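Peer 1: One structure coming up, written as structure tokens, with questions to follow.
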Amino acid sequence: MLKLVILCFALFYNTVSSTRFLFGVEVKCDFDEVFQLTVSHWEDDGNTFWDRDEDITGRMTMFARKKIFFYQDGHHGFEFGKLEPYGWFLHNCTKNGNFREYRHGLSSTSGSNGLEYIEYTMSEFLKIVRANKKSDRKLDKTYLWESYLHQFEKGKTSFIPVEAFNRNLTVNFNECVKEGVIFETVVHDYDKNCDSIQVRWFARIEKVCGYRVLAQFIGADTKFWLNILSDDMFGLANAAMSDPNMDKIVYAPPLAINEEYQNDMVNYVNNCIDGEIVGQTSLSPKFDEGKALLSKHRFKVGQRLELLNYSNSTEIRVARIQEICGRRMNVSITKKDFPESLPDADDDRQVFSSGSQYWIDEGSFFIFPVGFAAVNGYQLNAKKEYIEHTNKIAQAIKNGENPRYDSDDVTFDQLAKDPIDPMIWRKVKVGQKFELIDPLAQQFNNLHVASILKFCKTEGYLIVGMDGPDALEDSFPIHINNTFMFPVGYAEKYNLELVPPDEFKGTFRWDEYLEKESAETLPLDLFKPMPSQERLDKFKVGLRLEAADMCENQFICPATVKSVHGRLINVNFDGWDEEFDELYDVDSHDILPIGWCEAHSYVLQPPKKYNY
């Protein structure tokens, strides 16, 4: 391996003259008014930069009050050995609001009027690499966490850790991806000169932020942000297992190695291997095995299942899986399964059309196995053949026999829930009261007074509804182990709004209402157990995440924890007003660590508006 390292490094060291660096730039304005800042590179005014890089061009305009944080590229030239950011500023951070031009110089910010320029050398943000995947133009519009990750390096923001969330991948990597772990990664310094050979080196994880890690190359100062599910990240010794003869993979350090080793590669390699790799915790082969399993899904495109009608919750319809993305599935009602003319897709998001998007997690309360409606006597809107098919399934289950499914049916076993303790289940009674986040609402920022209306035959399922004259009309089936039901008194205890029953007059008090209705509360041990305090403490105000909008579930957005209410977090979608905030249980599959979308090639919606 030593010869390969020296040969490869010697071959390419002389062909690449500089390495790109990122500068985090903080611009402060003395005046308490919204100001405008336009940043242009040297190329804009015809000045000659000593090593022109056509990829580093363009300009951007930003608006903010008091302060803007952004980043720009610079070069580290081996010949000159210095860092150099570059750019023109046009700004109106002045007493009279008139625009001033300011050319940035490393030594001084004089002449900037009320503007102050502060620079920080930042780590490189590496885009996720997906081998053998076609490019998707939709992903050109996806939002990236680059700016916030650079702010994290300055201690100005943070993220909810992966281990705080409910399971959101089909494979769990929490135990192997940790700070201090050493792994193999691709060195892209050689890409232009090494078409048929992949060059790798070793790096150590310094910080973990969601599915992004801040890593540093062994034996170099270079740091970079990498998605752990990128095809650029490997367990240690992966190269030897993937390419035993090392015909297609070689090891070589990044070009920006520590200066004292640039002319002594033998000592450099020995120091890296003996001093920083041998005996250290490394990313195991199980990591690579786990990544390979991510492409294997429990379900398949074309399978049919039963889907609750979100606009008429007393009805179930037949739907097909159109796309699969990790645990999330795009499902829709198709002409193939519907007994009448399909509703207009503009009025019904669950109906298939060329652009239909109805994305839900595989554990969503909206979906049921084939035969659920027949087993439980629930209203089913389907073709005659399907109804007859599911009636046979229901009869087989009733007789204790194995049902005969079609090959494309999603079965009860595929959507199985955890068993319920029979002793606890006996405590459940029709009429018992609880508090509910309405999963069919257009707003998810309060709780409602609700009741158990009836039992389903399928174990653990109930028909529930919000108290009031429309309780039956708006009722729906749900498994007792869910993220929407909470015990009586939860809203008051955790400072949330409790919506009283429709047509209720006066001030609502639970004790008075229960006495008036001659009702009792659903016992505490029927609800999901409260997570440990250690886990709840990982959800702090100001931490960032990705969240699926429960009103329009095809959209996953960058978001921030605004407040914490026991096991519920109030989430604000970045750039949106607080009226659009939504409450999520910490076990919800609709909240995700940062980096989930890019890891699954799913579009992360940009914030509605930028202020940096």
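In case you wondered, yes, glycine gets a Cβ from its N, Cα and C as well.
Substituted residues are absent from this model; it holds the original ones throughout.
Looking at Swiss-Prot, you'll find the mutagenesis Pro253 to Ser noted as follows: In allele lin-61(n3624); does not affect binding to histone H3 trimethylated at 'Lys-9'; multivulva phenotype in combination with lin56(n2728). Under the heading of mutagenesis, Swiss-Prot lists Phe368 to Ser and annotates it as follows: In allele lin-61(n3736); reduces binding to histone H3 trimethylated at 'Lys-9'; multivulva phenotype in combination with lin56(n2728). According to Swiss-Prot, the mutagenesis experiment Gly371 to Glu carries the annotation: In allele lin-61(n3807); abolishes binding to histone H3 trimethylated at 'Lys-9'; multivulva phenotype in combination with lin56(n2728). Swiss-Prot gives this note for the published mutagenesis Ser475 to Asn: In allele lin-61(n3447); reduces binding to histone H3 trimethylated at 'Lys-9'; multivulva phenotype in combination with lin56(n2728). Quoted from Swiss-Prot, the note attached to the mutagenesis of Asp549 to Ala states: Reduces binding to histone H3 trimethylated at 'Lys-9'; in isoform a. Phe573 to Ala appears in Swiss-Prot as a mutagenesis experiment; the accompanying note says: Abolishes binding to histone H3 trimethylated at 'Lys-9'; when associated A-576 and A-580, in isoform a. What Swiss-Prot says about the mutagenesis result for Trp576 to Ala is this: Abolishes binding to histone H3 trimethylated at 'Lys-9'; in isoform a. Recorded in Swiss-Prot as a mutagenesis result, Phe580 to Ala carries the remark: Abolishes binding to histone H3 trimethylated at 'Lys-9'; in isoform a.
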Peer 1: Would you list, in sequence order, the mutagenesis positions among Pro253, Phe368, Gly371, Ser475, Phe573 whose CA lies within 10 Å of the CA of Phe580 (mutagenesis position)?
Peer 2: Phe573
Peer 1: Starting from Asp549 (mutagenesis position), work out which of the mutagenesis positions listed here (Pro253, Phe368, Gly371, Ser475, Phe573, Trp576) have their Cα within 10 Å, and give them in sequence order.
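Peer 2: Checking each Cα against Asp549 (mutagenesis position), the hits are Phe573.
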Peer 1: Would you say which of the mutagenesis positions Phe573, Trp576 has the most Cβ atoms within 10 Å of its own Cβ?
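Peer 2: Of the mutagenesis positions Phe573, Trp576, the most buried by Cβ count within 10 Å is Phe573.
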Peer 1: Check the Cα-Cα distances from Pro253 (mutagenesis position) to the mutagenesis positions Phe368, Gly371, Ser475, Trp576 and tell me which is shortest.
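Peer 2: Its closest listed neighbour, by Cα, is Trp576.
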Peer 1: State the three-class DSSP label for Phe573 (mutagenesis position), counting H, G and I as helix, E and B as strand, and everything else as coil.
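Peer 2: For Phe573 (mutagenesis position) - judged by DSSP and reduced to three states - the answer is strand.
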Peer 1: If I restrict to non-local contacts, at least six residues apart, and a C-beta distance under 8 angstroms, what lies near Gly371 (mutagenesis position) in its own chain?
Peer 2: Glu306, Thr390, Ile393, Ala394, Ile397, Pro403, Asp409, Phe412
Peer 1: Least buried of the mutagenesis positions Phe368, Phe580, going by other Cβ atoms within 10 Å?
Peer 2: Phe580
Peer 1: What count of other C-beta atoms do you get within 10 angstroms of the C-beta of Asp549 (mutagenesis position), across all chains shown?
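Peer 2: Other Cβ atoms within 10 Å of Asp549 (mutagenesis position): 19.
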Peer 1: Which of the mutagenesis positions Ser475, Phe573, Trp576 has its Cα closest in space to the Cα of Phe368 (mutagenesis position)?
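Peer 2: It is Ser475, whose Cα lies nearest.
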Peer 1: Measuring Cα to Cα, how many Å separate Ser475 (mutagenesis position) from Phe573 (mutagenesis position)?
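Peer 2: Computed Cα spacing between Ser475 (mutagenesis position) and Phe573 (mutagenesis position) is 29 Å.
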Peer 1: Looking at the mutagenesis positions Pro253, Ser475, which one has the fewest other Cβ atoms within 10 Å of its own Cβ?
Peer 2: Ser475
Peer 1: Under DSSP, is Pro253 (mutagenesis position) helix, strand or coil?
Peer 2: coil
